[in-house]
Amino acid sequence: MKDWLFRIATCSIMTFSSLAAAQAEPLDVVATFSIIGDFAAKVGGDRIRLNVLVGPDSDTHVYEPRPADAIALAGADVVLTNGLEFEGFLTRLIAASGTDAAVATLTDGVETMEEPGGGHYHYIDGKAVFHAGAHDPHAWQAVPNAKVYVQNIAAAFCAADAEGCAAYQANAARYIGELDALDTEIRAAIAALPQDRRTVVVAHNAFRYFEAAYGVHFLSPQGVSTESEAAAADVAGLIREIRARNASAIFAENISDTRLLEQIAREAGLPLAGTLYSDALSGPDGPASNYIAMMRHNAGAIAAALAAR
């Protein structure tokens, strides 16, 4: 009797241990910034353990890696990156970490846009900081491109975890359905606006893919610094363009300094109409805590500001 009970107990323990071991080994995934992290979570679900390097409301262009980031990469199975020179820190971080993880570039397959000036500016502490790059990296700002990101993530996860491939593909298909509905929603919101009232001003040139997909024109103070001698003339030139194009609103961005935009708003006689989310999500309690919420917030804020003029 005791032997029988012992065998049952032993089998139960071994079975439980095997199941626990199977469930205790999720795919270790590193995503470079918050938007990609959200895509990864949607596709991976509970089969992945996710580490996001650049968090909400943070600028990936100027991010300085920490020792913990190298440790995360060293233990990763998959690293998800935007590519197009968006993550300037990543090459040296990969080298420092010694990781042998698969690196998936999520813009592969996207029809990318060239940077007209060989790069674009960010505004940090009132100064214009140039980010060089041959192609505009902000491809996620058009929802059809986000679908490519999601497909690439599913492919990367399937390559690293064949047993979970069906789950990854099902998650991706379900999420792509949500993205299709979002794309339709944004197109309808912008289509309701008059053609001559579709221009806004933003802090940096991060919305060209949104512009091409949805028909809103974005102006930005490229290269203007609040501390430069040429700032007054540059701002005056931008204000002339704002008036010529009948721009109706100025938006701050969650990752950019607002001082220059406040100056432009005063001189152009336009309101600061709110905040758009360009290169990072908001925190969990903000209006852009995931990609769909971010795009819905941006499109809604733009449509409301332009309709009110």
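Cβ from N, Cα, C; glycine included.
Residues or ranges marked as Zn(2+) binding site in Swiss-Prot (evidence: experimental evidence): H61, H138, H204, D279. Taken residue by residue with DSSP, D279 (Zn(2+) binding site) is part of neither helix nor strand, so it is coil. Sequence-distant contacts of D279 (Zn(2+) binding site), defined by Cβ-Cβ distance under 8 angstroms and a gap of at least six in the same chain, are F33, I35, D59, T60, H61, H138, A206, E253, I255.
One entry in Swiss-Prot concerns the mutagenesis experiment H120 to A. Its note says: Impaired zinc acquisition from chaperone AztD. No defect in zinc binding from solution.
Here the residue is the original one, but Swiss-Prot notes a mutagenesis experiment at this spot, Y121 to A: No defect in zinc binding from solution. No defect in zinc acquisition from chaperone AztD.
Quoted from Swiss-Prot, the note on mutagenesis experiment H122 to A is: Impaired zinc acquisition from chaperone AztD. No defect in zinc binding from solution.
Among the sequence features in Swiss-Prot, the mutagenesis site D125 to A is noted as follows: No defect in zinc binding from solution. No defect in zinc acquisition from chaperone AztD.
While the structure shown retains the original residue, Swiss-Prot records the mutagenesis experiment H131 to A with this note: Impaired zinc acquisition from chaperone AztD. No defect in zinc binding from solution.
The secondary structure of H138 (mutagenesis position), as reduced to three states from DSSP, is coil rather than helix or strand. Under mutagenesis, Swiss-Prot gives H138 to A with this note: 600-fold increase in zinc dissociation rate but no effect on zinc acquisition from chaperone AztD; when associated with A-204.
In the three-state DSSP assignment, the secondary structure recorded for H204 (mutagenesis position) is coil. Counting every protein chain shown, the number of other Cβ atoms lying within 10 Å of the Cβ of H204 (mutagenesis position) is 24. For the mutagenesis result H204 to A, the note given in Swiss-Prot is 600-fold increase in zinc dissociation rate but no effect on zinc acquisition from chaperone AztD; when associated with A-138.
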